[in-house]
Amino acid sequence: MEIKRVGSQASGKGPADWFTGTVRIDPLFQAPDPALVAGASVTFEPGARTAWHTHPLGQTLIVTAGCGWAQREGGAVEEIHPGDVVWFSPGEKHWHGAAPTTAMTHLAIQERLDGKAVDWMEHVTDEQYRR
């Protein structure tokens with residue numbers, strides 16, 4: 001058994017290459033080999049969001065606070081709230097973040113394939129975000 005204590009892993013700022021706006025990433029766990037799963041708590045300030053991206057084995061989001069938006073390529077922007085669970089299929093291009101006037105926090109859980117859990121793409125434009 002291994003216990004990760006709260007605060008044992010430093011918070012980090014979401015890199016500008018992958019995020020628009022102010023985003024804080026609090027790593028929660030990365031299971032040791034041979035397990036592939038990792039998780040983090042991610043907080044988006046109002047209007048902050050990820051760039052478009054995919055996950056080779058999919059991603060689960062569990063909204064814990066605030067109000068957010070999520071969109072898959074070709075789909076509508078969906079509003080998400082605490083308690084909502086969002087699943088993105090492997091390879092599904094998507095983004096997620098806070099609503100324009102409200103912060104949002106979610107748990108993000110994904111698995112690694114050949115050591116990689118995410119493929120980052122272009123930023124979500126303001127026009128795409130405001131749809």
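Each residue's number is its place along the chain shown, starting with 1.
Glycine is no exception: its Cβ is also placed from the backbone N, Cα and C atoms.
Every residue here is the original one, so none of the noted swaps is modelled.
H96 (mutagenesis position) is surrounded by 26 other CB atoms, counting those within 10 A of its CB over all protein chains shown. The Mn(2+) binding site annotation in Swiss-Prot covers H53, H55, Q59, H94, H96, and the record cites experimental evidence as its basis.
Taken from Swiss-Prot, the feature domain 'Cupin type-2' covers 42-104, and the record attributes it to sequence analysis. Under DSSP, residues within the domain 'Cupin type-2' (42-104) fall into helix, strand and coil as 0 helix, 35 strand, 28 coil.
Among the sequence features in Swiss-Prot, the mutagenesis site L36 to Q is noted as follows: Increases catalytic activity and enantioselectivity in vitro; when associated with M-25. Every protein chain considered, the tally of other Cβ atoms within 10 Å of the Cβ of L36 (mutagenesis position) stands at 15.
Quoted from Swiss-Prot for the published mutagenesis L36 to R: Increases enzymatic activity and enantioselectivity in vitro; when associated with L-29 and A-42.
Here Swiss-Prot notes a mutagenesis experiment, H96 to K or D, with the remark: Results in a soluble but inactive enzyme in vitro.
Taking the Cβ of H106 (mutagenesis position) as centre and 10 Å as the limit, one finds 27 other Cβ atoms among all the protein chains shown. Recorded in Swiss-Prot as a mutagenesis result, H106 to A or L carries the remark: Results in soluble proteins but inactive in vitro.
Here the C-alpha separation of Q59 (Mn(2+) binding site) and L36 (mutagenesis position) works out to 12 Å.
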